[in-house]
Structures are given as structure tokens and as C-alpha cells.
Amino acid sequence: MDQDAFILKEDSEVEREAPGGRESLSDVIGFLDAVLSSEPTDIGGDRSWLHNTINTPQGPGSAHRAKSEGEGEVSTPSTQDNRSGEESRVSGRTSKPEAEAHAGNLDKQNIHRAFGGRTGTNSVSQDLGDGGDSGILENPPNERGYPRSGIEDENREMAAHPDKRGEDQAEGLPEEVRGGTSLPDEGEGGASNNGRSMEPGSSHSARVTGVLVIPSPELEEAVLRRNKRRPTNSGSKPLTPATVPGTRSPPLNRYNSTGSPPGKPPSTQDEHINSGDTPAVRVKDRKPPIGTRSVSDCPANGRPIHPGLESDSTKKGIGENTSSMKEMATLLTSLGVIQSAQEFESSRDASYVFARRALKSANYAEMTFNVCGLILSAEKSSARKVDENKQLLKQIQESVESFRDIYKRFSEYQKEQNSLLMSNLSTLHIITDRGGKTDNTDSLTRSPSVFAKSKENKTKATRFDPSMETLEDMKYKPDLIREDEFRDEIRNPVYQERDTEPRASNASRLLPSKEKPTMHSLRLVIESSPLSRAEKAAYVKSLSKCKTDQEVKAVMELVEEDIESLTN
């Protein structure tokens, strides 16, 4: 059957069956898609027309929406007006004369455009204008039943059979439209690029179109859900990003290794392989993309990825622990911490035990544990020593305070003893000096109880003083005491001197007349002496009671003895 004639015949039948006589070109192409998919063997062997440039008479504000049996939807809504999918279909209609004019010129390219565009494009089905549900299938079914294979196997197969790509695309496998360059964006946000503003969905081609897609929270969630690993139909254990060490979910809104702009979510291999409209191809041997950092240097078990280095260092540490213990024991012995190396090995102290265990550690974790124990035990021992020193200082302080108290009480007791001793000495002095002061030494009346050394009478050169008188024989006698022939006849010279006599000197006239001059001068001698006040008062009182010159002489002798005893 002639293909062009079949297309024109079906197109004319569709136009006649339309209720209003006007149908959009997408409905015609969708009908042709259903007819052609039932009989794929009628298409000729020449498939070079599949790689030609697509030219469609759609306007800049149109949007394509199609559905295939059992598969997801692919929609590119316009950013100029936020309309629903049904309104977008109506907005893409053309007039009846235009449909008739283009119906005669439809060729194999339009047929491929309708058929391959539904099965080969991989787009993020997200309504950016309405912000509705993205409609991305979490686990797209493997409805066509094609066997899943790895990327490397498919690449080798495609390199061996270059014509197989066209066959895969005709049969519904994902393949990018080939034969021409990508059209530039004509509208805002790439809405008028005839569905090419979305990311390419080919798993065989490495080309990435740098078209911007405005990100949104729903779009990011959709990309994250798509990047999750999906379980295969064979019932194998599903692989998650946590158990696969070579994959990492790329961060959003950042430049990745492919150089995509920040506004575009990064496209991963899962996005090309497990698209909403294409059968998911399980990739078993997945390599991380070039330019991206490996996810983790340590796997899930928590150990580093270089077990050889750790085992070597562990063996080396086991071999060296004996020598390390010997060196440590030698060092402690040389520093004077311990007496001998045997004491370090046999000591039961916590610090020494942890030190030996740290030196015998097989790995870093055990060594860290033992070093921590060593530090804590040393801190505990130092804290204990600090407490002991505090207790010792407290005891020393208490003893010092007790010593101060004892010294204070001793000093007070010593003062009391000194005062008592001085009083005893004064009493003894009175007994020895005053006792036995009589003319006859043989009298038994007032014999001294303590015999002291006898005093030697010393003659003192006394300076002449008119207010002073002496009863001893002096070379120069003062005028107050004058020897004359009448003196022996006077019984009481003190009381009889008040009479004015020519024998009186001129110095006696200068003294007050209320008191006798001799008594006044004697009282001055007593008061000017270094005796105590009580003694002075007693001597003055006894002197005033004297009746004769002998009594006055005896009193003055006692005064002179006391003065000499104090001065000597």
C-alpha cells in the first residue's frame, strides 16, 4: 500500500467525520499514530527519513499533549497564559483551509514527529503555571516487555549496529530526534520551542541542551523522587542511595560538573533512563560522573576504604609494642619515676595499667580508649594528691593556731611570774636592808632573816646648795647650820629658831615665815629624792612629828639610806 496515499486518505476521512469540520493537526497525527503502531511492518525499509529535521506549522503559543496506551503524559504548557490541558489542545487548532493545505504535504517526517515525539521525549511533566501535581510515575511499568540491559552493553551494541537506533525509536525505545540542531527559544521560558525546552531523554546520546527550566519546590521534589533507585521486575533487592557507594544526589541550584546553569535542575542518568514515558533500563555497573566527588571515603560499616594500610600499621604496632614498653620503662627509670623496669610491668596502679594497655593496643580505637583511661586515671590521682595536700595544709594551719594560743597563754603566765618575782624581790630588799638597823648588833629583837652583803659607806662630794643641809661634818658648812656656843643649850632648835636672832643668815629671811627654815629645807630634800610618793609622804609626816634633833637626825638617816639604795 502506498504510504502517502494512506496518509491522505485517512486525513480526508478524519476531516469528514469531524462534527464541526475542523480538527487540530495533533488529533490527525494521533489517529495516524494509532493506525501505524498496529502495523509497523508496512513502513518501508528505508528509515533515513527518521533523522530529518522536524518542521511543523504550529504557532508560537501552542502546546502538545498526547497520551499513549498505559504510559505517562508529556505536556509543555505555555507561560503566556496558564490554561489547562484541554484549553491548550484547543488553542493549537488551525483553520480548515490550512488543515486541507497541509494535509496534502504531510510526509514521513510528520508521522515520525507524532510517533517519536510521544515515545522518545523525556520531559519533566510539571505544570509550572498552575503548580499542580507533577504526574511523574514513581515506578514506571515495563509494559512493552523489552529486556533491560546496561549502558555499556547498549553502547557497544549501537556502535556495532548504527541502524539500530532508528529501529529502537520506531519501536518505542527512548531516542533523541536526530538530524538537526536544537531550535532556539522563541518565547519566554522556552514555551514556544515545540516541546524542546525540556531536557533530552536519550540514554544513548551524551548531548545536553542548555535550556532553562524555572525551578519550583514541586519540581525539586519530583527530581528527587525520580533520582531514587527503583526495584527491578526480577525481584532483586532494591538498591538505595545509602547502600550504593558510587552515587550521590546532586545538590539543587548549584553548578554541577556538566556546567548546567543554576536555574536548571541537574539531569542525572536515572532521569534519562527511568523517564515517565520510556521503559526503565536498569544500570548495574554504574560509575560516578566525571568531575563529581565520590560520595564517601568510608562505607556503611564505618571503616576507611584502605584496609591494607590499617592492617599493615596494626601488624607493625603489634610488632613494636614490646620494644615500646621497654623504651617507656627505661625512660621512666631514668627520670626517677619508678625504681626499675620490672616495677612498670608489674605495677597495679591505674595509670601504669592503662599505659601498658595503650602500648599494647592493636588498633587506633583501642589505643584511643586506653589513652583516655590513662588521662582520666592520672587526673584522678592528681586530684587525690591535691586533696591530701589540702588536708595536710589544714592540719598545719590548725597546729599553728594552737601554737599561737599556747604562746599567748605562756606569755601571760610569764608576765604574772615576773610581777610576782618583782614583788618578792622588793619584799626581800626591805627585810635585808631595814632589819637589824640598830646600834647593838647583838640584840635579838629585829634580827634580819636574810644576811646580805654589807654596804660600804662612801663619802660623796656634795655641791653647795643653800636649800640643802647635811648633819655630817663638812669642810664648808652652810649658813643655815651654824655652830655656836649656844646650840647645845637649845633643846628644840627647830621650834626655837622662829625667834629673830642676829645669828640668822640672810638666806633664812628669804624663806616663808609660816614654816621654820630648817623644816622647810628638809621637806624639800625629801620631796626631791627618787623615792616613791607614799614613802615621801610618810617621811614628811614622821619629820613633822619629831620633837628633838635626834629624832630628826634618825629620820634623815633613813631617807639617805633609801636614796643610796636606789641610786646604787
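First residue shown is number 1, and so on along the chain.
Note that Cβ sites are derived from N, Cα and C of the backbone, with glycine treated the same way.
Under mutagenesis, Swiss-Prot gives Ser68 to Ala with this note: Complete loss of phosphorylation.
For Ser125 to Ala, Swiss-Prot lists a mutagenesis experiment annotated as follows: Complete loss of phosphorylation.
Listed in Swiss-Prot is the mutagenesis experiment Ser192 to Ala, annotated as follows: Complete loss of phosphorylation.
Mutagenesis annotation in Swiss-Prot: Ser249 to Asp, described as No effect; the structure shown retains the original residue.
Quoted from Swiss-Prot for the published mutagenesis Ser249 to Ala: No effect.
Among the sequence features in Swiss-Prot, the mutagenesis site Pro250 to Ala is noted as follows: Prevents S-249 phosphorylation. No effect on P protein functions.
Annotation of the mutagenesis experiment Ser419 to Ala in Swiss-Prot: No effect. Cβ neighbour count for Ser419 (mutagenesis position): 10 (other Cβ atoms within 10 Å of its Cβ, all protein chains included).
According to Swiss-Prot, the mutagenesis experiment Leu421 to Ala carries the following note: 80% loss of in vitro transcription. In the three-state DSSP reading, Leu421 (mutagenesis position) counts as helix.
One mutagenesis experiment named in Swiss-Prot is Leu425 to Ala, and its note says 80% loss of in vitro transcription.
According to Swiss-Prot, the mutagenesis experiment Leu428 to Ala carries the following note: 60% loss of in vitro transcription. DSSP assigns Leu428 (mutagenesis position) to a helix.
Listed in Swiss-Prot as a mutagenesis experiment, Lys453 to Ala is described as follows: 60% loss of in vitro transcription.
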Candidate with the highest Cβ count within 10 Å, taken from the mutagenesis positions Leu421, Leu425, Leu428: Leu428
Pairwise Cα distance for Leu428 (mutagenesis position)/Leu421 (mutagenesis position) [Å, integer]: 10
